[in-house]
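These notes are about the structure you will find just below.
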Amino acid sequence: MEPGRGGVETVGKFEFSRKDLIGHGAFAVVFKGRHREKHDLEVAVKCINKKNLAKSQTLLGKEIKILKELKHENIVALYDFQEMANSVYLVMEYCNGGDLADYLHTMRTLSEDTVRLFLQQIAGAMRLLHSKGIIHRDLKPQNILLSNPGGRRANPSNIRVKIADFGFARYLQSNMMAATLCGSPMYMAPEVIMSQHYDGKADLWSIGTIVYQCLTGKAPFQASSPQDLRLFYEKNKTLVPAIPRETSAPLRQLLLALLQRNHKDRMDFDEFFHHPFLDASTPIKKSPPVPVPSYPSSGSGSSSSSSSASHLASPPSLGEMPQLQKTLTSPADAAGFLQGSRDSGGSSKDSCDTDDFVMVPAQFPGDLVAEAASAKPPPDSLLCSGSSLVASAGLESHGRTPSPSPTCSSSPSPSGRPGPFSSNRYGASVPIPVPTQVHNYQRIEQNLQSPTQQQTARSSAIRRSGSTTPLGFGRASPSPPSHTDGAMLARKLSLGGGRPYTPSPQVGTIPERPSWSRVPSPQGADVRVGRSPRPGSSVPEHSPRTTGLGCRLHSAPNLSDFHVVRPKLPKPPTDPLGATFSPPQTSAPQPCPGLQSCRPLRGSPKLPDFLQRSPLPPILGSPTKAGPSFDFPKTPSSQNLLTLLARQGVVMTPPRNRTLPDLSEASPFHGQQLGSGLRPAEDTRGPFGRSFSTSRITDLLLKAAFGTQASDSGSTDSLQEKPMEIAPSAGFGGTLHPGARGGGASSPAPVVFTVGSPPSGATPPQSTRTRMFSVGSSSSLGSTGSSSARHLVPGACGEAPELSAPGHCCSLADPLAANLEGAVTFEAPDLPEETLMEQEHTETLHSLRFTLAFAQQVLEIAALKGSASEAAGGPEYQLQESVVADQISQLSREWGFAEQLVLYLKVAELLSSGLQTAIDQIRAGKLCLSSTVKQVVRRLNELYKASVVSCQGLSLRLQRFFLDKQRLLDGIHGVTAERLILSHAVQMVQSAALDEMFQHREGCVPRYHKALLLLEGLQHTLTDQADIENIAKCKLCIERRLSALLSGVYA
């Protein structure tokens, strides 16, 4: 390898920069490079440190030569190999789709046809390896890479699967190999984990576990540690994986044959290569694969299964909507579109286009529109089988009420299209608006008479963005459409998507008409929910899931997904269409009261635009004429909050797209405190009350989103028409975000996401115990969130944000860069390795950490003693001491060194004991070599070495002192480390109490904590029971004082 210019390094005919880091593991680092002449040829350069390799370098070279000869489309190609003094460089094929582990993390599960596509390619690579006698022995999703020739949004059928990282594990040192096993024990065969003799069938077991995870989302046999998994395999002679019932027979038989504990009973390679499931002509259960999700750094994709909750995806943005719209000219065309979607499975279109839609099963009736018009639910609900057809089949004629006996004479035509509606039987009556909505009703009438709205018929087939899109069917209204509103009917048949009119996924908060059948909830609230059956599963006639139009949710979660079912709100006659959604059944969260199922918040991808609960949905891209009754300025950083407010019954209409600096022009508060903030729901008489489960959003969240914005200057409504006042609360300090104070181009106001649940009961509106994640530019107050520690600034008023400790970053994309539909990504923090470790490992690590903290405090005391000794050696001090008759005081410098030596000896003893404990626990297998353990042990070792060096230096410095001053040795025996530590702790408590008495409380709490830590350490080292009891009493007093002090600060 030769260093190039600008930090570019060369490996043979290839070059790379260490800035382009792709990934790293326990033994190697991978960089992205390219060919020096053919720049379009991208490669991956893996750098392996020779310290991680065993002595058999010649065998590694032979193995690499063999791998260079393996030319297969499903094996990562090895282009070049260079061995340097300290490292080995492997130049391999670059795969732009990431690995299968990331793919499954995004999609959770794959359909059987996608599993077969991937498995056929894996089998092709294994056929070549098996013919050459090569055993992989480490097959796992992380070692299966994906390549997308067609780009990031390639169809799953176009994804190329490639096996990587085989043959190298055998040359790793034994202890390093043990660390690797901690990462992937679930995919290793039982004979490998139990250290028995194994052959090539071990790879077949790994393939079985990978297929099982692709199908169900988890490994077939799991344990908290490799030791537990080994014990599980040793105790259970027969293993039977839990295969879902709806799995096809060929795939079930394949899994059972691959996942045999005894390798003799396991199928061989010939049976595997010729298995019926791998045969493309074998009829299996079809499920359309979901398009490939967009990764930040790769373009791999997946397919979604109908058996589990899919990963969160984003709805289409406003920029994508014009490409997704389909124009309908009549109700018959609208119904025909539904029929066409159902029958389009046999079309000869491109696979990318057909796979973007889900084919409605043939058993669904074709006269959906006719039955919807008669105010009856369809006999069989449109349940999407795991993918995302979006059809809003609800019909409603705004401003018209049905006659006492509404009937609709329509019969489906032979082509499946319904006949025309006899809408002349229905009498039309003009609804009387409430007094506060007179102006809005006049605007509504103007919109109804607008020629552009009467002549424009819209319908859009929603394409899935990422993996899926929020799906739902609008429910039918008892009001049939009039014969003059054919265009409006086509609009109401629009298959809703990312427009403001499309409802977002939420269960149990939509008021219902009396004509709809309902599912009783445990609390008595009426909830219409349903779950999509697997393809081929039958739905009984009496099943509750057939009573509502349902679908699987693949969209981003709203902040109110965990709301308790609220009482039904009275709906005016002009209320827009509602929609019911069927959330996926997940096993992780406990069901909320009143909900059939609820989904945990998994971050926040792009949220759909907020609901516009005006009587008419606006035309996409046209200005809105209807005036809002509650006029909230729409900022890019508050889209998700507007969704929540609209869902809770607040009528909102965006006047126009405005940014925060525009709003600041109409804001009379330029950093001043304003009135009472948000009024309670009972004062406003509006449906803005908090439900019992709104722990994900507090009143502080609403203040942060809307508090810094005054009423929109472009609105013609007066303040008297707005019964709700949005202003920053005086209890929160009344201060604005720095970006909101300036009149220039500044960042939008921060949106505060509360993480975790508040205490039981109602959360105070002025609560400051929240964690702030700023949505917006980098100038937001708190853009870094910590998953472990939260620190509140003591003594600060409400304007001081909560400072999160350094940790994992919850990065939220800038909404300005993505317009109003910008992707809001939540990067979940990685779980610490100790999460799945055994209790003995956790307890030992806690003990090591405590030893390290205690030793550091003792070293601070030793440093203070050393500084006092240095000061005593100064000329001024010696001049003053020359007149003192006491000889011991003349030797104060040496005395300080003696105290320092005793403390360093104590530290060395503690650290030596901790290191020995770690070694014993590691040898016993109770302490795993995780990165945290390595870091703590490394720090313990460093401090131990430093303490030993300090002891040696001090002993040399005091050697003459001990020889000349023999009489002082008797006094030195009375100096013990425990006595010095106790004395220092008492002094710290006394000084803190003295400062507290004089109202200097800034540094009291840290000193109390340090003293408490020192006393805790003494309690572990002392042997005299009386001393231990005295220390316990001192600790109790300090803890009481700390409790009183903290309650006074945070009150």
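Cβ coordinates come from backbone N, Cα and C, glycine included.
Sequence unchanged from the original; the noted substitutions are absent.
As annotated by Swiss-Prot, domain 'Protein kinase' applies to 16-278. Per-residue confidence over the domain 'Protein kinase' (16-278) averages 85 (mean pLDDT, predicted model).
The number of other CB atoms found within 10 A of the CB of I22 (ATP binding site), across every protein chain shown, is 18. Annotation source Swiss-Prot lists ATP binding site at I22, G23, H24, G25, A26, F27, A28, V29, V30, K46.
Secondary structure at K46 (mutagenesis position), taken from DSSP and collapsed to helix, strand or coil, is strand. Annotation for K46 (mutagenesis position): spatial neighbours A28, V29, V30, Y89, L90, M92, criterion Cβ-Cβ under 8 Å with sequence separation of six or more. Quoted from Swiss-Prot, the note on the mutagenesis of K46 to I is: Abolished serine/threonine-protein kinase activity.
Under its mutagenesis annotations, Swiss-Prot gives K46 to R the following note: Loss of kinase activity and autophosphorylation.
The active site, proton acceptor annotation in Swiss-Prot covers D138 and is backed by sequence analysis. Annotation note: D138 (active site, proton acceptor) sits in a coil segment as assigned by DSSP.
Other Cβ atoms within 10 Å of the Cβ of K162 (mutagenesis position), summed over all protein chains shown, number 24. Mutagenesis annotation in Swiss-Prot: K162 to R, described as In K2R; abolished acetylation by KAT5/TIP60 and decreased kinase activity; when associated with R-606; the structure shown retains the original residue.
In Swiss-Prot, the entry for mutagenesis K606 to R states: In K2R; abolished acetylation by KAT5/TIP60 and decreased kinase activity; when associated with R-162. The structure shown retains the original residue.
In Swiss-Prot, a mutagenesis experiment is listed as S777 to A, annotated with the note Impairs phosphorylation by AMPK and ability to promote autophagy; when associated with A-317.
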Please state whether DSSP places V30 (ATP binding site) in a helix, a strand or coil. strand
Determine, to the nearest whole angstrom, how far the Cα atom of K162 (mutagenesis position) is from the Cα atom of D138 (active site, proton acceptor). 14
What is the interatomic distance between the Cα atoms of H24 (ATP binding site) and D138 (active site, proton acceptor), given in whole Å? 17
Using the alpha carbons only, what distance in Å do you get between I22 (ATP binding site) and D138 (active site, proton acceptor) once rounded? 21
